[in-house]
Amino acid sequence: MQFFSLKTRIVLGEGSLSYIKSVAKKHSRVLIFSSKSMRVHGFLNETMNYVEDANAEVEAITGVPAEPSYEYVESIMPKVREFQPDLIVALGGGSVIDVAKAVKVFYDAPELKFEEVAFISRFEKPKPIPKLKTPLIAIPSTSGAGSEVSAASVLKKGDIKYNLVSFEIAPEFAILDPRLPRTMPKEVARNSGLDVLVHGIEAYTTTAATPFSDAMAIKAIKLVYKWLPLSVQGDEKARENVHYAATMAGIAFLNARLGLCHSLSHKAAWIAPHGLLNAIFLPYVMEFNMRSEYARKRYAEIARELGFNTAQELIEVIREFNEMLGVPKLSELVSEEEFLSKLDEMSEKAYHDPLINFNPVEPSIEEIKELYKRAFYD
C-alpha cells in the first residue's frame, strides 16, 4: 500500500503575494519571518502592508541566519510568545521557512523538548509531533529547497544537523510569486536550481516513488534541464519556470523521499552550499546505484524524457550540465588535509542519515567513504 499527500494549498503567478491579504483577514496577529534580502528588495514591506490592509496586527523578525539553529529558535521564542501570533508567515529561502516551521512546533507545543522530536539517525524513533494549531504561509524567495510544501525542517544544534519531520509542520499555504526569485544572485540561482534537479532525480529513483510523485519529479527535471542555464543568466521566464519546478520537486520528495546523494551532502555541509554539493555528488551516487536493476531502469526513463536513451548517457549528461554551469570539483572547495581529517566522521554520519533507507542500494560505511573520496580525487 502506498500514499500520496499534499497538505499545502499553492497560490502562484505574478503578484500572487497579494493573496496574503485574503488569509490575513481571518486572523488578528500575524508574525512574519523574513530574510534580509526580502527586506532590502521591498517585499517585506509589501507583505506587511497587505496584512495591515486586512486589519490585522503585524510583527516582523528579520535577519534569520543562513544556517538555522535550534539556539536561534530558542532565542526568539520569548518574542514570539509575547506577540502571540495566530498566523505565521515565512518570507525568504529554505532557511527562513525551516525556522518558521520549528517556531510553530515549540510555540504550539511548548511542552516538547527538542531532543524528543528531532533526530539525526535512521536508527532512532523520535516522539511524534502533536496536532499544531497555528497556520503557516511559506513564501519562497529562492528556487531550490521545496520547503514551502515539505513536512521537514533541518536545524543545527551545536555542530550537528537535526531533522524535524511531521505533516503538522508542512505549510498550509505556499505563495509562489515569480517576482521574488528574480532578486536571486546568479550563484544562488545556479546552486538552488541544481538542488531542484537532484530532488527530481532522487525522488524518481527512491524505493518509495509512486506514479503520482513520478509525474511531479519528471516535470521538475525537464523544467530545470531546459530553463536553469537561462535562469542563471537572469531570464525572467526561466526564473519563473525553475521556481515552479522547485515546488514540484518538493511535492515529489515530500512523498517519495530522497536518497544517498542528500545523505552525503548533509554531512558535508561545512564545505559548501547544499545545492552545489548535491550537484557534485550526484553522478558518483548514480554510478554507485547502477548495480540496482531498478535504478538503471529509472535512470533510463529519465534519460528518454530528456531526449537520450540509457542510464549511462544520463550520468554523462549530468556531468556535462554541471560543467556548463561552472560547478567546481570538490577538491577546489576544501583542502585535502581538512577533507581527510573529517572523512571518517562524515562517512559514519552519512550512514546513519534517514534518507539512506529510501536509496535503491544500501551502502556500507566503507562504500560511503569511497564515494566521498571519488568525488574529491576525480
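Backbone N, Cα and C define each Cβ position, glycine as well.
Here the original residues stay in place, and none of the substitutions has been built in.
For Asp195, His199, His262, His274, the entry in Swiss-Prot reads Fe cation binding site. According to Swiss-Prot, the mutagenesis experiment Asp195 to Ala carries the following note: Disrupts the overall structure of the enzyme. Lack of acetaldehyde reduction activity and displays weak ethanol oxidation activity. For the published mutagenesis His199 to Ala, Swiss-Prot gives the following note: Disrupts the overall structure of the enzyme. Retains 10% of ethanol oxidation and acetaldehyde reduction activities. The note that Swiss-Prot attaches to the published mutagenesis His262 to Ala is: Disrupts the overall structure of the enzyme. Displays weak ethanol oxidation and acetaldehyde reduction activities. Where Swiss-Prot documents His266 to Ala as a mutagenesis experiment, the accompanying text is: Disrupts the overall structure of the enzyme. Displays higher acetaldehyde reduction activity (134%) but lower ethanol oxidation activity (36%). In Swiss-Prot, a mutagenesis experiment is listed as His274 to Ala, annotated with the note Disrupts the overall structure of the enzyme. Retains 20% of ethanol oxidation and acetaldehyde reduction activities.
Structure with Swiss-Prot features highlighted.
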residue	record	Cβ contacts under 8 Å, 6 or more apart
Asp195	mutagenesis position	Gly144, Ala145, Ala246, His274, Gly275, Asn278, Ala279
His199	mutagenesis position	Gly146, Ala217, Ala220, Ala246, Ala249, Gly250, Ala252, Phe253, Leu258
His262	mutagenesis position	Val198, Glu202, Asn278, Asp353, Leu355
His266	mutagenesis position	Val154, Lys161, His274, Ala350, Asp353, Leu355
C-beta crowding around His274 (mutagenesis position), within 10 angstroms: 21
Setting Asp195, His199, His262, His274 aside, what same-chain residues sit with their Cβ within 8 Å of the center of the Cβ atoms that define the Fe cation site, listed in sequence order? Gly144, Ala145, Val196, Val198, Leu258, Cys261, Ser265, Gly275, Asn278
